[in-house]
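Here's the structure, in structure tokens; my notes come after.
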Amino acid sequence: AGTKEWLNKAKDFIKEKGLGMLSAAANAALN
């Protein structure tokens, strides 16, 4: 259970960072 919780947290973290990188790329493309 502990490992599953850690994996879920890691997935959420990567998802948030991925969205941030997409936003940064979109802003760079628009500028």
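Placement of Cβ uses the backbone N, Cα and C atoms for every residue, glycine included.
Keep in mind it's a predicted model, so treat the numbers as computed, not measured.
Swiss-Prot has this to say about the protein:
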type: MUTAGEN; residues: Thr3 to Trp; note: Moderate increase in anthelmintic, insecticidal and cytotoxic activities. Gain of activity in causing an increase in intracellular calcium concentration on neuronal cell line but no change on epithelial cell lines
type: MUTAGEN; residues: Glu5 to Asp; note: In (swap)Nc3b; No or weak change in anthelmintic, insecticidal, cytotoxic and hemolytic activities, and no change in intracellular calcium concentration on neuronal and epithelial cell lines; when associated with P-19; E-20; I-21; and I-30
type: MUTAGEN; residues: Leu19 to Pro; note: No or weak change in anthelmintic, insecticidal, cytotoxic and hemolytic activities, and no change in intracellular calcium concentration on neuronal and epithelial cell lines; when associated with D-5; E-20; I-21; and I-30
type: MUTAGEN; residues: Gly20 to Glu; note: No or weak change in anthelmintic, insecticidal, cytotoxic and hemolytic activities, and no change in intracellular calcium concentration on neuronal and epithelial cell lines; when associated with D-5; P-19; I-21; and I-30
type: MUTAGEN; residues: Met21 to Ile; note: In (swap)Nc3b; No or weak change in anthelmintic, insecticidal, cytotoxic and hemolytic activities, and no change in intracellular calcium concentration on neuronal and epithelial cell lines; when associated with D-5; P-19; E-20; and I-30
type: MUTAGEN; residues: Ser23 to Arg; note: Moderate increase in anthelmintic, and insecticidal activities. Gain of activity in causing an increase in intracellular calcium concentration on neuronal cell line but no change on epithelial cell lines
type: MUTAGEN; residues: Leu30 to Ile; note: In (swap)Nc3b; No or weak change in anthelmintic, insecticidal, cytotoxic and hemolytic activities, and no change in intracellular calcium concentration on neuronal and epithelial cell lines; when associated with D-5; P-19; E-20; and I-21
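Cα to Cα, Leu30 (mutagenesis position) and Leu19 (mutagenesis position) are separated by 16 Å. Between the C-alpha atoms of Thr3 (mutagenesis position) and Leu19 (mutagenesis position), the distance comes to 24 Å.
The mutagenesis positions examined here are Leu19, Met21, Leu30; by Cβ neighbour count within 10 Å, the least packed of them is Leu30. Across the mutagenesis positions listed here (Thr3, Ser23), the residue whose Cβ sits among the most other Cβ atoms within 10 Å is Ser23. Rounded to a whole value, the Cα-Cα separation of Ser23 (mutagenesis position) and Glu5 (mutagenesis position) is 27 Å.
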